[in-house]
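Engineer: Questions regarding the structure given below will be posed in turn.
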Amino acid sequence: MKKGGFSNNLKLAIPVAGEQSITKFLTQSGTFKDGDLRVNKDGVRIISQLEPEVLSPIKPADDQLSLSDLDMVKVIGKGSSGVVQLVQHKWTGQFFALKVIQLNIDEAIRKAIAQELKINQSSQCPNLVTSYQSFYDNGAISLILEYMDGGSLADFLKSVKAIPDSYLSAIFRQVLQGLIYLHHDRHIIHRDLKPSNLLINHRGEVKITDFGVSTVMTNTAGLANTFVGTYNYMSPERIVGNKYGNKSDIWSLGLVVLECATGKFPYAPPNQEETWTSVFELMEAIVDQPPPALPSGNFSPELSSFISTCLQKDPNSRSSAKELMEHPFLNKYDYSGINLASYFTDAGSPLATLGNLSGTFSV
């Protein structure tokens, strides 16, 4: 691939001139709407095509969480579109993550918020971060999410540098269970799988989060062609503008496993620099260079094979999430003897310490 030779079909997810007003997304009663999604100060729901145009008001359930019942403890994440706060329920003492997104932003981000709300509302899987409730009020969307007190794998890697084989197997077995649910049960491509979107907790659980750039296909074999997500973990077929499917997430998974095994991002910057100075040079490296692999030495052949199976340039040569669950790397260990909860705690995860709760969530 020559420098600057990206496909003319490449679609960058950037704001466009003349974006539509926020009023397009609001009803006269102040309900946030997008397609079949409705959110207001009382909650969220997905309407069916059979429901009439004039809808009955969204009514809060008796056991529903309310924003007024939550006390803010600390800001644990910031982004261009909002913040994530650690909050505590006044009556039960339970902690939650409250993601607050202001809607005075461009239409592309509003559409991404709507997509995340739809997936959160309709997904039930123990390997995805739980979304308990969503609200729209005073110009902001608020999502009450499960609080993962160990932070992200990106945070964890800063402490441990690299993760041993047996723990890697236990961690990514859980991640794959989440991907099987997304890919095969829901026909969803995550499109932004990376260490900061894999969260851990004191129970040793690992869960996938952040569905803002995910897309829903009509079936498991569906293809998409939109250029969104984090470039570092993007598959070659997505970078060049080709259509892509669930296997693009498998490429991202392979890069994440490789990074967790070595403690380093798989694509080394040129000239021994610390970081890539140009995202386009990085994307060219992903497309032009051979797939990265584990260095020879201190790694099991099963782990090396697992990563190689994920990092195939041709997506048709990659295994699916279901097929990867049968890989020897995920079946060589006795998981009853692998205590991820103790490993996360002993290895330096910032578990349950309110003075050290930064970087846990992204917006």
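Using N, Cα and C of the backbone, Cβ positions are placed for all residues, glycine too.
Although substitutions are noted, the structure shown does not include any of them.
Residues or ranges marked as domain 'Protein kinase' by Swiss-Prot on the basis of sequence analysis: 70-330. Annotation source Swiss-Prot lists ATP binding site at Ile76, Gly77, Lys78, Gly79, Ser80, Ser81, Gly82, Val83, Val84, Lys99, citing sequence analysis. Swiss-Prot lists Lys99 to Arg among its mutagenesis entries, and the accompanying note reads: Loss of interaction with MEKK1. Phosphorylated by MAPKKK5. Marked as active site, proton acceptor by Swiss-Prot on the basis of sequence analysis: Asp192. For the mutagenesis of Thr220 to Glu, Swiss-Prot gives this note: Constitutively active; when associated with E-226. The structure shown keeps the original residue. Annotation of the mutagenesis experiment Thr220 to Ala in Swiss-Prot: Loss of interaction with MEKK1. Normal phosphorylation by MAPKKK5; when associated with A-226. Looking at Swiss-Prot, you'll find the mutagenesis Thr226 to Ala noted as follows: Loss of interaction with MEKK1. Normal phosphorylation by MAPKKK5; when associated with A-220. While the structure shown retains the original residue, Swiss-Prot records the mutagenesis experiment Thr226 to Glu with this note: Constitutively active; when associated with E-220.
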Engineer: Count the other Cβ atoms sitting within 10 Å of the Cβ of Asp192 (active site, proton acceptor), across every protein chain shown.
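Structural biologist: Asp192 (active site, proton acceptor) is surrounded by 22 other Cβ atoms within 10 Å.
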Engineer: Measuring Cα to Cα, how many angstrom lie between Ile76 (ATP binding site) and Lys99 (mutagenesis position)?
Structural biologist: 10
Engineer: Average the pLDDT scores across the domain 'Protein kinase' (70-330) and report the rounded value.
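Structural biologist: 86, rounded to a whole number.
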Engineer: Between Lys78 (ATP binding site) and Lys99 (mutagenesis position), what is the CA-CA distance rounded to a whole number of Å?
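Structural biologist: Cα-Cα, rounded: 10 Å.
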